[in-house]
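The feature active site is assigned by Swiss-Prot to His93. Under mutagenesis, Swiss-Prot gives His93 to Ala or Ser with this note: Loss of activity. Does not alter binding of the substrate analog Fe-URO III. Here Swiss-Prot notes a mutagenesis experiment, Tyr95 to Leu, with the remark: Does not affect didecarboxysiroheme production. Shows a reduced ability to bind the substrate analog Fe-URO III. Experimental mutagenesis is annotated in Swiss-Prot for Arg218 to Ala, with the remark: Does not affect didecarboxysiroheme production. Shows a reduced ability to bind the substrate analog Fe-URO III. Annotation of the mutagenesis experiment Arg219 to Gln in Swiss-Prot: Does not affect didecarboxysiroheme production. Shows a reduced ability to bind the substrate analog Fe-URO III. Annotation of the published mutagenesis His261 to Ala or Ser in Swiss-Prot: Loss of activity. Abolishes binding of the substrate analog Fe-URO III; the original residue is retained in the structure shown.
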Amino acid sequence: MGNEFDKILKIIQKDIPLVKEPFSVLAQEVGIEEGKLLKTIEKLVEDGIVRHIAPIYDSRLLGYDSALIAFKVDRQKLEEVANFVNACPGVSHNYERTHDFNLWFTLAVPPEISELEDVVRLMAERERVKDYLVLRVVRLFKIGVKLDYESPAEKESVDTKVYTYTPLTEEEKRIVSITQGSFPLVERPFLEYAKRLRMSEEELLEKLSALKERGVLRRISAVLYHRRAGYVANAMSVWEVPEDAIEEVGRYIAGFKGVSHCYQRTTSEKFRYNLFAMMHGKGQEEIKLLAETISREKALSKYALLFSTREFKKVRIKYFSEEFERWFKELISA
């Protein structure tokens with residue numbers, strides 16, 4: 001299959017268009033029949049190369065409060081604590097990384113539940129974790145995984161548009177709730193959603209387009225199993241960057257294809273790094289070389305690479321469900 005296979009993998013990681021027959025549009029771009037494209041995508045899912053295809057929503061613009069959390073856990077207790085963290089419906093990613101703070105997870109807390117810091121404190125107390133970090137986003141430079149490069153040092157342009165939060169209507173929340181699952185692999189996928197929402201296909205596409213215009217809907221795309229797609233190494237790369245240089249350095253780092261996420265985050269006395277980038281490569285040496293290149297080019301002497309050694313959890317959060325509230329009630333009553 002070769003080149004055709006690569007084209008399909010590349011195109012479904014970008015942005016599935018908001019039109020009645022999106023797979024027909026993609027099939028034309030690849031140069032194959034729509035039916036063949038759909039069968040190939042189904043096979044990629046079955047073979048464990050594609051993790052899922054789904055709408056990707058911005059948790060902040062949905063009204064959720066989120067942060068990157070790090071726990072310092074005794075090695076003999078790591079799996080136990082990781083399993084506890086995994087049970088939280090607001091945790092989408094949870095990894096063991098090569099650092100004294102060895103358990104890193106992303107947490108999103110629904111509006112009107114509790115303060116995020118209180119949730120983290122209760123989680124830490126429950127598992128007797130004495131040392132932890134709450135690292136919030138200050139500035140976003142890049143977000144979006146596209147594993148379609150030979151070298152992580154390849155460059156690309158990045159959309160840096162900043163969106164303002166406006167509360168969602170109840171109808172918009174329902175649209176998010178219904179569409180956030182796996183994207184239907186049929187000729188008219190939006191019609192499947194529209195039937196469940198009891199609205200016309202045209203009306204749904206119009207409303208999804210409006211959500212995309214506001215940044216609430218980032219895109220609809222495939223997420224791959226990195227290792228099975230050949231990208232066996234990933235690291236959270238962190239730098240200590242002077243405040244007056246962080247905009248320039250952040251944009252520079254975000255321009256590398258091997259960087260999927262790049263943020264400025266809040267710091268702590270225990271963790272002074274303020275610029276974070278997730279790097280992916282076909283081996284650790286590729287990532288080390290890219291981090292060294294960035295550090296040398298931008299004269300940054302203080303940096304670290306936190307390689308992922310174990311993936312404990314990687315899922316999509318179910319927005320506007322009652323799962324988090326039930327879990328939180330159990331947490332505070334324990």
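Backbone N, Cα and C define each Cβ position, glycine as well.
Modelled residues match the original; the substitutions are not represented.
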Around the Cβ of Arg219 (mutagenesis position), other Cβ atoms within 10 Å, all chains included, total 15
Close in space but at least six residues away in sequence, with Cβ under 8 Å from that of His93 (mutagenesis position), the same-chain residues are Trp104, Phe105, Thr106, Lys313, Lys314
Whole-number Å distance separating the Cα atoms of Arg218 (mutagenesis position) and His261 (mutagenesis position) is 14
Cα of Arg219 (mutagenesis position) to Cα of Tyr95 (mutagenesis position), in Å and rounded, measures 25
Using a 10 Å radius on the Cβ of Tyr95 (mutagenesis position), the other Cβ atoms enclosed count 21
Expressed in Å to no decimal places, the gap between the Cα atoms of Tyr95 (mutagenesis position) and His261 (mutagenesis position) is 16
